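Worksheet: the structure to be examined is printed underneath.
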Amino acid sequence: MSRRFTVTSLPPAASAASADPESRRHSVADPRRLPREDVKGDGNPKESSPFINSTDTEKGREYDGRNMALFEEEMDTSPMVSSLLSGLANYTNLPQGSKEHEEAENNEGGKKKPVQAPRMGTFMGVYLPCLQNIFGVILFLRLTWVVGIAGIMESFCMVFICCSCTMLTAISMSAIATNGVVPAGGSYYMISRSLGPEFGGAVGLCFYLGTTFAGAMYILGTIEILLAYLFPAMAIFKAEDASGEAAAMLNNMRVYGTCVLTCMATVVFVGVKYVNKFALVFLGCVILSILAIYAGVIKSAFDPPNFPICLLGNRTLSRHGFDVCAKLAWEGNETVTTRLWGLFCSSRLLNATCDEYFTRNNVTEIQGIPGAASGLIKENLWSSYLTKGVIVERRGMPSVGLADGTPVDMDHPYVFSDMTSYFTLLVGIYFPSVTGIMAGSNRSGDLRDAQKSIPTGTILAIATTSAVYISSVVLFGACIEGVVLRDKFGEAVNGNLVVGTLAWPSPWVIVIGSFFSTCGAGLQSLTGAPRLLQAISRDGIVPFLQVFGHGKANGEPTWALLLTACICEIGILIASLDEVAPILSMFFLMCYMFVNLACAVQTLLRTPNWRPRFRYYHWTLSFLGMSLCLALMFICSWYYALVAMLIAGLIYKYIEYRGAEKEWGDGIRGLSLSAARYALLRLEEGPPHTKNWRPQLLVLVRVDQDQNVVHPQLLSLTSQLKAGKGLTIVGSVLEGTFLDNHPQAQRAEESIRRLMEAEKVKGFCQVVISSNLRDGVSHLIQSGGLGGLQHNTVLVGWPRNWRQKEDHQTWRNFIELVRETTAGHLALLVTKNVSMFPGNPERFSEGSIDVWWIVHDGGMLMLLPFLLRHHKVWRKCKMRIFTVAQMDDNSIQMKKDLTTFLYHLRITAEVEVVEMHESDISAYTYEKTLVMEQRSQILKQMHLTKNEREREIQSITDESRGSIRRKNPANTRLRLNVPEETACDNEEKPEEEVQLIHDQSAPSCPSSSPSPGEEPEGEGETDPEKVHLTWTKDKSAAQKNKGPSPVSSEGIKDFFSMKPEWENLNQSNVRRMHTAVRLNEVIVNKSRDAKLVLLNMPGPPRNRNGDENYMEFLEVLTEQLDRVMLVRGGGREVITIYS
């Protein structure tokens, strides 16, 4: 459940008013912190926000005073400083752990007891828990063996390196922990909030796996103590000979380990509070055992304990099979053989055949614990690494060896090495003994002052444990015989725990103490690991783990406990403590490495929010700690290190792939920002090299009234061009003012982002609010991008229905867009019939992408189909390139040159040269030009005032009447409908009908009248300031004259304009129309069935009076083609033949 805190504002007059109901109305709880079931977000449902954010505190919304009346209207968003400070000062966070369980059990009758504020100090809250978690099974079961194998010098270096690693990590952790209020949840929250959801999830799961395998290691240590030192007779599997003892022991570990794991998981499931209450008992066992070791060291200096060991030559003998360390014994006056004789000879008789080594060497007995004053430290100073199956021998003892290659009988009672040892292996086995430094930060919610207690308690605990470990290395080497140290299971000292032989007053103190301490550590791991997994699951950054965020009603992570037990069982099935230890070393080292990385990144970035209260840190220390962790990972086991890093990398990429939506203000985001800033500043130094040129797209989309993208196919096409690996900015313009339309802009931006995510477009979204569309588009073109990372290509759709639009600003905006991209040296891509472009799910199984290379304005025409064919939609389409040859061109040579050029460009395409001979301008072209100019003339009239328009139309009518007497009427008529303005405007009536030529094959457009039988569009318009133009096509192919359609609206005047003489037409327009018609004929002939046609887009006229003619040219050029992309280069894009 969520915890809410209440900030109460009292009038300054009376403190007794707090009992008044009126004063209680100032206590306002944040509704976002009300109890709820499905807690999402930061993974800690009991954490209220400690950040200074006015939206998090609704205190002060009811204001009665007059002193601050100037700010009374802003009280809903800006609370009073007094209430804010009160809320921050009283901020508390409950611990994550067994508190939920205890609270649920203490709640009776639906009433909750008031939650006591945490009162734990540094000693009880941090120091002792860290001691309990750091001291563990390795200290009691393996440290003596490590010292015996590696020697005092190498063991000292090993312990020093490992302790330095944890000390440097603790310094980094202290800096992170004191950088603000520490939320309950500990190390995972510090890492995830410092490094972001991707690293946080990856490292959090590695930390969870490490904690889980630590539980397996503690359970295996418990079983080893139980079967090897407490109750050896409990072993289920017995070895028939010495060679089978190791396998039998592993099977016993698996069986008993599974049973102990089941019991521990049941205890954790039933009553977690008992685990926490017995934690001090387990800690007492650890401290008592360590004190017993030091007491034994002191006693051994003047009164060494009696633990004799038996040597045959220089070989160590196991005490399991005999009692007297001698070959012969005296019984009365008779010499008899001992049990040791029987182990090496065929019988107990003196004349029996005995082992050759046994015959040649004497049996001697020495003290296993000579004591600190014995000077043994010199002998144990250097290493004695062993291979598996080798007998443990004492250096310096006389021995008569055997011939080389003589096999050793494994049934003889020697002490054998059970594994091959080397330095890196010992590091992996030893390192888990220094883990557990996060115990204090994990209890941050219990602490009175976490920012003070965590650094002090953790560093003191590490210093204490490091001193114990380093001193133990020296003392073990100074007090215990080397062969005993190398005897892992104490076979030479009657099966006693080696470290127990040094303890005072009895070895049983160590045995029993270590047994309970390992049990307690295992229970703690099974308690903490599920809660860590629950926190990760509740964060929601790893979707498939969200089921483990649920649990019992009291908050216990039932499902997480079940998964933890299953993973822990994997470690138990491994069954070897020496094999499990390096595994958890990997996961803990990776966690510590990222703690150091987080501190180093935050320090180097110097973000304003990085203000740790702990001052004794530096980025060099964090970097050294990170490097040490990484080195130790590969020193311990390079293949385990690679596996751990692979697991973390897969988790990272999975979280990144699924889209981590958490924003925690983490250091990696800051690192990305700094890297982006550095890269952008580098890009500012100069334009990109030719080889680095790639299309950086600015996609201009239009949104409807509901802020949804009108043509999503534009973004599909953008996604299909993603092989360019360039920048993508999707922009849109909303008309209006920023103050009024800001919410709509936000909705439009969200809608565009959703569509970008659906179409898998990687890029940015930018919505601009402007008083008019023209200025907004211009702002986007000018200001899109940042620094050197700016767009160089604009992708826009062709303005549909531009003829029909009463507001002719639509196509004027488009032409201005073309001019601005040309002025800015930007490439322009215009998609015509964009609704017919394929979506990403579609696939073309055949077809072609046809490129009509008419003029060379850069390499865009070649590059675009190359990029498109990398996408699954266009992959099976072949590429065809057409170029146009004039009369004086050698078409054969042109084809060869183009083929060679494509070969050097590494582009595969079919090449064809189309010959377009000069021909006379057809009557069809003249008629198209005539219609275009008449329409242009009428469009100009629409921008005149009423009186100017009437005078202009009258002059056209008079001119037309004169033309009728000279020319025959044509078959298509033009009717101008002028709405009725006033009564005085209805004086003149048209004297006669004027008919103009309009070819039947002219391209249909939205402004064309429908076919006969359909109502023409727009006849009901009555806008008094507009003239409506209606074209009516011929009904018959015989081009018979057709009478005018009746006028339905009253008061409408029909004015007719007769076509001017053909010789009066603008010859430039005629030539351009001729080019458009001829090119269109050629393109349609060759590319009618192409899946996509790309061709050069001609530029707009320099004289703005011909803008509407430009639109007509483009319409004629692209008619009867399904999918067209007009490409206009900016002059900077280049496709190069060089590598």
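Counting starts with 1 at the first residue shown.
For all residues, glycine too, the Cβ spot is worked out from N, Cα and C.
None of the noted substitutions appears here; every position holds its original residue.
Taken from Swiss-Prot, the feature K(+) binding site applies to K113, M410, D446. The chloride binding site annotation in Swiss-Prot covers A184, Y414, V415, E569. For T929 to A, Swiss-Prot lists a mutagenesis experiment annotated as follows: Decreased phosphorylation by WNK kinases, leading to increased potassium-chloride cotransport activity; when associated with A-1030. For the mutagenesis of T929 to E, Swiss-Prot gives this note: Mimics phosphorylation, leading to increased potassium-chloride cotransport activity; when associated with E-1030. The structure shown keeps the original residue. Under its mutagenesis entries, Swiss-Prot includes T1030 to A with the note: Decreased phosphorylation by WNK kinases, leading to increased potassium-chloride cotransport activity; when associated with A-929. Among the mutagenesis entries in Swiss-Prot is T1030 to E, noted as: Mimics phosphorylation, leading to increased potassium-chloride cotransport activity; when associated with E-929.
On the structure: features taken from Swiss-Prot.
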| residue | record | CB count, 10 Å |
| --- | --- | --- |
| M410 | K(+) binding site | 13 |
| Y414 | chloride binding site | 21 |
| V415 | chloride binding site | 23 |
| D446 | K(+) binding site | 24 |
| E569 | chloride binding site | 19 |
With DSSP assignments reduced to helix, strand and coil, which class does E569 (chloride binding site) get?
helix
Sorry to bug you, but what's the C-alpha spacing from D446 (K(+) binding site) to Y414 (chloride binding site), rounded to the closest Å?
53
Three-class DSSP secondary structure - Y414 (chloride binding site)
strand
D446 (K(+) binding site) falls, by three-state DSSP, under helix
Using the alpha carbons only, what distance in Å do you get between E569 (chloride binding site) and D446 (K(+) binding site) once rounded?
31
How big is the Cα-to-Cα gap, in Å, between V415 (chloride binding site) and D446 (K(+) binding site)?
50
